[in-house]
Amino acid sequence: MLRWTRAWRLPREGLGPHGPSFARVPVAPSSSSGGRGGAEPRPLPLSYRLLDGEAALPAVVFLHGLFGSKTNFNSIAKILAQQTGRRVLTVDARNHGDSPHSPDMSYEIMSQDLQDLLPQLGLVPCVVVGHSMGGKTAMLLALQRPELVERLIAVDISPVESTGVSHFATYVAAMRAINIADELPRSRARKLADEQLSSVIQDMAVRQHLLTNLVEVDGRFVWRVNLDALTQHLDKILAFPQRQESYLGPTLFLLGGNSQFVHPSHHPEIMRLFPRAQMQTVPNAGHWIHADRPQDFIAAIRGFLV
């Protein structure tokens, strides 16, 4: 059975003053609470990729969804930086991608991670674009620290519980059940993992998304996403913290036309928390709008930046 591990990619060298900069961080010690009370969870130094641009323009920050990573937005970030001249930041959430693992996992602590990172990089106030889990993190960040968020884009997610439409618990269980022998070629290991996942997850696009987390470390294939933490805190990830304050900045809820994640019944809560919210639907797109309709996704962001 595969287990998660802390798998790191070596940092690339900088590409000059106008190229991307990369950050790779060591594993940071978690709080003594382990997410179960006691000391407060501490922020982690997140892994990120920053594309250079005009400092006078608000930067665009992309936050990925559950099981994702900053690489989900690589192509879109490059295009957006070229077309708008803005700095574009993509970030790995804790327990995802190249960011450190921690037993602490909640929207409050993921928001705190960003409250530490964004000012350090000199990127505030910024435009925050969050998909799914990243969208909930972005919404909470805007509610808690509105001075950090110039405007907000929540991609196919709303500030309510998501359990009715998601299959994330099934995905976690399927990933934990994968069994791959050591020392196999990468292509063979990926094929075997896909075959085992397919017995539970019929959607090939979802399987391919999950398999981006399969990495080889010392001849063993492991999940780089922290499945233990996700399993323990999945209920928190599918929920959204109760808040009384509102974010008064410009807000766009970008919805997939074929997705059921944002329901009309969510609109009152959306408008309570985000009174300036606009709704825009991308036709023929599912939950992963940026993957299904990348050009429409970019066009929607650019239209909202004007």
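The backbone N, Cα and C atoms fix where each Cβ goes, and this holds for glycine too.
So, quick note: what you're seeing has the original residues, none of the substitutions.
Taken from Swiss-Prot, the feature active site, charge relay system covers Ser132 (among others). The Cβ of Ser132 (mutagenesis position) has 25 other Cβ atoms within 10 Å, all protein chains considered. In the three-state DSSP reading, Ser132 (mutagenesis position) counts as coil.
Annotation note: Asp228 (active site, charge relay system) sits in a helical segment as assigned by DSSP. All protein chains shown were included, and the count of other CB atoms within 10 Å of the CB of Asp228 (active site, charge relay system) stands at 17. The active site, charge relay system feature in Swiss-Prot is assigned to Asp228 (among others).
If you look up Swiss-Prot, you'll see His287 (among others) marked as active site, charge relay system, on the strength of similarity to another entry. Under the DSSP three-state reduction, His287 (mutagenesis position) is assigned to coil, being neither helix nor strand.
As a published mutagenesis entry, Ser132 to Ala appears in Swiss-Prot alongside the note: Loss of p-nitrophenyl ester hydrolysis. Does not affect mitochondrion location. Loss of DLST lipoylation.
The mutagenesis experiment His287 to Ala is recorded by Swiss-Prot, whose note states: Loss of DLST lipoylation. Counting only residues at least six positions away in the same chain, the Cβ atoms of Ser132, Asp156, Gly256, Ser259, Phe261 sit under 8 Å from the Cβ of His287 (mutagenesis position).
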